[in-house]
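Visitor: Handing you a structure now.
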Amino acid sequence: MVAGSDAGRALGVLSVVCLLHCFGFISCFSQQIYGVVYGNVTFHVPSNVPLKEVLWKKQKDKVAELENSEFRAFSSFKNRVYLDTVSGSLTIYNLTSSDEDEYEMESPNITDTMKFFLYVLESLPSPTLTCALTNGSIEVQCMIPEHYNSHRGLIMYSWDCPMEQCKRNSTSIYFKMENDLPQKIQCTLSNPLFNTTSSIILTTCIPSSGHSRHRYALIPIPLAVITTCIVLYMNGILKCDRKPDRTNSN
C-alpha cells in the first residue's frame, strides 16, 4: 500500500514538472529572441501572478530590478526598458548591437531562472545576382553584399523558377544552355526577421552570337578581292600604278 502511494506521489511530481516545463516555469536552455537594430524586443514571461520582486540581468550585470514596488534600470538600459510588474516581462527599446547577449530573470514567485538569448540583427540588403558561362552551362550566383556582416550564418537562400535546380538552397545554381531556359529566376535571402529578393533574366547571361557570325562571314570577301587582283596583275590584265605609254610611234 505504501509502495503504491509512493508511486502515485512520484507520478504526481513528474506531472507537475512536465506542466512547469510546458508553461515555461522551468528553463534549462536559453530561448532565442531576435530583434533589429533601433527596434524593440520583449522577453515574455508566462506568469499571471503579480510579482513583487523581479531581477533582470545581462550575464552578471543588472539590467532592471523591481523591489518593494520600486523599479530601477541600470547603466545603458536607463530610459530604454519597461518592466511589466504583473508578468515580469521586460521590453528593451532602441536596440543596439551591444545589447546582444544572454538575459535572465529571477523572482521568488517563479520556480527557476528564465533565460533568453538576444540576437540583434541589421536589416537585410537585397542580394546581388551574377552569371557566368562555364563549360557550356550558365552559373548563377546569389551573393550578400560584402559590407553586410550581421549574422551571416542565420541567412538562408532560396530560388524561384520552374526548373528543378531552383529547389536547391545553395548560393549558386547551374543551367544547361541547350535546355529551355526560364525567362526569369529569383533569389531570396531570409533570416528570422527579414527576407529580400532579386531577379535576373537568364538570356542576358548569353552573349549575342549574331554579330560574330556576320563578322566572320565577311572575312573571305576582302581575301577574294586581293587574290583576284594578284592573279590579274600577274597575267598583265591589271597594271597597278602604271601610266599608259603615250609616245607617238612617229
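Glycine residues also receive a Cβ, built from the backbone N, Cα and C atoms like all the rest.
Here the original residues are kept at every noted site.
As annotated in Swiss-Prot:
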type: DOMAIN; residues: 30-121; note: domain 'Ig-like'
type: MUTAGEN; residues: Phe29 to Ser; note: No effect on CD2-binding
type: MUTAGEN; residues: Val37 to Lys; note: No effect on CD2-binding
type: MUTAGEN; residues: Val49 to Gln; note: No effect on CD2-binding
Visitor: List every residue in the same chain as Val49 (mutagenesis position), at least 6 positions away in sequence, whose Cβ is under 8 Å from its Cβ.
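Guide: Those within reach of Val49 (mutagenesis position), by Cβ under 8 Å and sequence separation of 6 or more, are Asn109.
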Visitor: Enter the number of other CB atoms within 10 angstroms of the CB of Val37 (mutagenesis position).
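Guide: Other Cβ atoms found within 10 Å: 15.
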Visitor: Quick one: average pLDDT across the domain 'Ig-like' (30-121), no decimals.
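Guide: Mean per-residue confidence for the domain 'Ig-like' (30-121): 93 out of 100.
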Visitor: Using the alpha carbons only, what distance in Å do you get between Val37 (mutagenesis position) and Phe29 (mutagenesis position) once rounded?
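Guide: Distance (Cα to Cα, whole Å): 25 Å.
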